[in-house]
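**Student:** Per Swiss-Prot, the features are:
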- Glu72: active site, proton donor (ACT_SITE)
- His70, Cys101, Cys106: Zn(2+) binding site (BINDING)
- 27-143: domain 'CMP/dCMP-type deaminase' (DOMAIN)
- Arg28 to Glu: No effect on deaminase activity despite an altered restriction activity towards genetic invaders (MUTAGEN)
- His29 to Ala: Altered deaminase activity and restriction activity towards genetic invaders (MUTAGEN)
- Lys30 to Phe: Altered deaminase activity and restriction activity towards genetic invaders (MUTAGEN)
- Asn57 to Ala: Altered deaminase activity and restriction activity towards genetic invaders (MUTAGEN)
- His70 to Arg: Altered deaminase activity (MUTAGEN)
- Cys106 to Ser: Altered deaminase activity (MUTAGEN)
- Asp131 to Asn: No effect on deaminase activity despite an altered restriction activity towards genetic invaders (MUTAGEN)
Amino acid sequence: MEASPASGPRHLMDPHIFTSNFNNGIGRHKTYLCYEVERLDNGTSVKMDQHRGFLHNQAKNLLCGFYGRHAELRFLDLVPSLQLDPAQIYRVTWFISWSPCFSWGCAGEVRAFLQENTHVRLRIFAARIYDYDPLYKEALQMLRDAGAQVSIMTYDEFKHCWDTFVDHQGCPFQPWDGLDEHSQALSGRLRAILQNQGN
């Protein structure tokens, strides 16, 4: 079940769904996006717990004429309901199972959102780089150029997600085999992509 932007009880993710979608495995076809919003005030941040939750992409159903909706765009769809005051500065943090794509418009839509909403700062922590998209480097560079801070999730971010967004029933986060090595390798790849201005 997904979190609602409205006030009320917050839904939590099933532990198996979290682990299977955020771990190092390949062949995952869904993108999960956990989000939280903070108001920045004189160098301090104020967490806005009512603006915290998770969502995932909607699969296409061509029989109904529905072409699907990526998780990043679904988040942008709910932003108006968050009623973020343009006179305040906000930091939105995404913990996302795949980095945003280029070919299906996600990076471009996020860039447009950031350009139109200069009171919002975006941090993206991705579990994996979406290199199935041939233009994935362009997507990451576009996000960087739009002012988004893009990083790879490490143990700390996975644990934070587990503690914050998962119905863990009191069980502590158990890192999977290769988590640190995988995060370090992806961080190196991402650093190289973001440092390359031309490609």
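Placed from the backbone N, Cα and C atoms, the Cβ positions cover glycine too.
No substitution from the list is modelled in this structure, which keeps its original residues.
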**Student:** I need the CA-to-CA distance for Arg28 (mutagenesis position) versus Cys106 (mutagenesis position), whole Å please.
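**Tutor:** For Arg28 (mutagenesis position) versus Cys106 (mutagenesis position), the Cα atoms are 18 Å apart.
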**Student:** Near Asn57 (mutagenesis position), which recorded positions out of His29, Lys30, His70, Cys101 have their CA within 10 Å?
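**Tutor:** Taking His29, Lys30, His70, Cys101 one by one, the ones whose Cα falls within 10 Å of Asn57 (mutagenesis position) are His29, Lys30, His70.
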**Student:** Can you list the residues of the same chain, besides His70, Cys101, Cys106, whose Cβ falls within 8 Å of the Zn(2+) site's Cβ centroid?
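**Tutor:** Result: Thr31, Ala71, Glu72, Leu73, Pro100, Phe102, Trp104, Gly105, Ala107, Glu109, Tyr130, Ala139.
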**Student:** Taking only C-alpha atoms and a 10 A limit, tell me which of His70, Glu72, Cys106, Asp131 are near Lys30 (mutagenesis position). These are the recorded positions.
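**Tutor:** Cα within 10 Å of Lys30 (mutagenesis position): His70.
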**Student:** Can you tell me which recorded positions out of His29, His70, Glu72, Asp131 are within 10 A of Cys106 (mutagenesis position) by Cα, answering none if there aren't any?
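**Tutor:** Cα within 10 Å of Cys106 (mutagenesis position): His70, Glu72.
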**Student:** May I ask which of the recorded positions His29, Cys101, Asp131 is closest to Glu72 (active site, proton donor) if we compare their C-alpha atoms?
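**Tutor:** Minimum Cα distance from Glu72 (active site, proton donor) across His29, Cys101, Asp131 lands on Cys101.
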**Student:** Under DSSP, is the residue listed as 'active site, proton donor' helix, strand or coil?
**Tutor:** helix
**Student:** Please give me the recorded positions out of His29, Cys101, Asp131 that lie within 10 Å of His70 (mutagenesis position), comparing Cα atoms only.
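**Tutor:** Close recorded positions: Cys101.
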**Student:** Using a 10 Å radius around each Cβ and all protein chains in view, which of these mutagenesis positions has the most neighbours: His29, Lys30, His70?
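**Tutor:** Result of the Cβ crowding comparison: His70.
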**Student:** Average the pLDDT scores across the domain 'CMP/dCMP-type deaminase' (27-143) and report the rounded value.
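**Tutor:** Mean per-residue confidence for the domain 'CMP/dCMP-type deaminase' (27-143): 90 out of 100.
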